[in-house]
Amino acid sequence: MLSVGATTTATRLTGWGRTAPSVANVLRTPDAEMIVKAVARVAESGGGRGAIARGLGRSYGDNAQNGGGLVIDMTPLNTIHSIDADTKLVDIDAGVNLDQLMKAALPFGLWVPVLPGTRQVTVGGAIACDIHGKNHHSAGSFGNHVRSMDLLTADGEIRHLTPTGEDAELFWATVGGNGLTGIIMRATIEMTPTSTAYFIADGDVTASLDETIALHSDGSEARYTYSSAWFDAISAPPKLGRAAVSRGRLATVEQLPAKLRSEPLKFDAPQLLTLPDVFPNGLANKYTFGPIGELWYRKSGTYRGKVQNLTQFYHPLDMFGEWNRAYGPAGFLQYQFVIPTEAVDEFKKIIGVIQASGHYSFLNVFKLFGPRNQAPLSFPIPGWNICVDFPIKDGLGKFVSELDRRVLEFGGRLYTAKDSRTTAETFHAMYPRVDEWISVRRKVDPLRVFASDMARRLELL
């Protein structure tokens, strides 16, 4: 492995799913100049196994791993340089995480414009994966809200990029580019104004997959800023696809109960506990998932105008630190795909295949995506987005390869932030602009200074 100084450590790394481990030399420093020098050493060596930036490791796949090479932990580079309530702009280092940003920005009446399923994500990672959230139909993905970024490229230069400037092509290749165009050092994000830290939520339950699809197709989505659903992927038809749908918008002060109005912008997102690493493999199965799913569905119910805090409405899993340990040391595979809106019958077939497979998932997300952005490798396209978590067991690899084939056949795609096993051939077929992206990448990094396990697997170098 390439040595870049005393602060590096050989470390076994995985994604959040705890699969596909590899060992890399990890550099962890708050010194931006040291990061620049480390990249220069990789370049001077001719690239070798290369370098890749890593944030909090919440990607489920291998995009922030670099076996035999250098991984640069960006979390110490975490200064919030400025917050401007008038322009709604924040100037922040790439290692700032969304939890930290939310706490700092709320007193200014500003909200993070796009939140994924956890706040434990760095800004650099949010850009590199072009994360999306419950408001994709109304706000798009994270890259839509980046007004500029400073990118350390393979030649040692730090380039200031904007979405419409001279280097716009490189800007959009970096959004969703999984860190392979360079290292995002700093960014300016346009935030969302808010008068409270709470949501006004409406809940609905559906009895079948057809009802779930109908609810998302009747035009009511446009009334809500945020929308997502848990759905049942275990029960046989007609219960298959039944859902607990949660939709809402940020609350105004007038909508809050009296006890909350004195501190409407108070950050209210409690964590209950951190799970110990004691759970055996196999505990997550049909017999545990089935009753939990039934309970979750029954307790959800129909409601209107409920005031909820950030954890209740958006991040229930953040109440449990290290919740991925519940799947045991073998881990789990999070499979996320999107199918074009018009291919609804094909989408329903895939859900049926998942239910009949013998591979069971409880933590299931259903979301109808809105318009896509300009980034060649950005995941969201208008369509039916599904995310399921499969415990690792025999036969899973063969099954998800068959799912890949169906998703591709129906015009869909997988999300790089959730994948550590699909093939280069499949990925390239799913992303028709991948050659355009590779061309941009090679212009700024002809020596392949920036590399990762994912990049080698998907032939992106």
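Each residue, glycine too, has its Cβ placed from N, Cα and C.
None of the listed substitutions appears in this model.
The annotation FAD binding site is assigned in Swiss-Prot to 53-63, Gly117, 122-125, 129-132, Ile184, Tyr415. Within the same chain, residues at least 6 positions away in sequence whose Cβ sits under 8 Å from that of Ile131 (FAD binding site) are Val114, Pro116, Val121, Gly125, Ser141, Phe142, Ala417. DSSP assigns Ile131 (FAD binding site) to coil in the three-state reduction, outside any helix or strand.
Summarising the annotation, Swiss-Prot assigns domain 'FAD-binding PCMH-type' to 19-194 and lists sequence analysis as the type of evidence. In the predicted structure, the domain 'FAD-binding PCMH-type' (19-194) carries a mean pLDDT of 97.
Quoted from Swiss-Prot, the note attached to the mutagenesis of Gly17 to Cys states: Significantly less susceptible to Ty38c inhibition. 34-fold reduction in catalytic activity. Its own atom aside, the Cβ of Gly17 (mutagenesis position) has 23 Cβ atoms within 10 angstroms in the protein chains shown.
DSSP assigns Leu368 (mutagenesis position) to a strand segment in the three-state reduction. In Swiss-Prot, a mutagenesis experiment is listed as Leu368 to Pro, annotated with the note Significantly less susceptible to Ty38c inhibition. 7-fold reduction in catalytic activity.
Annotation of the natural variant Gly17 to Cys in Swiss-Prot: In strain: TRC11; Ty38c-resistant mutant strain lacking Rv3406, but sensitive to moxifloxacin. DSSP assigns Gly17 (mutagenesis position) to coil in the three-state reduction, placing it in neither a helix nor a strand.
When secondary structure is read from DSSP and collapsed to three states, Cys387 (variant position) falls in the strand class. The Cβ neighbour count for Cys387 (variant position), using a 10 Å radius over every protein chain in view, is 20. Among the natural variants in Swiss-Prot, Cys387 to Ser has the note: In strain: NTB1; BTZ043-resistant. The residue drawn here is the original one.
Here Swiss-Prot describes Cys387 to Gly as a natural variant; the accompanying note says: In strain: NTB9; BTZ043-resistant.
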Exercise. Quick one: among the recorded positions Ala53, Leu56, Leu368, which has the most Cβ atoms sitting within 10 Å of its own Cβ?
Key: Ala53
Exercise. Based on Cβ atoms within 10 Å, give me the single least packed residue among the binding-site residues Ser59, Asp62, Thr122, Gly125, Tyr415.
Key: Tyr415
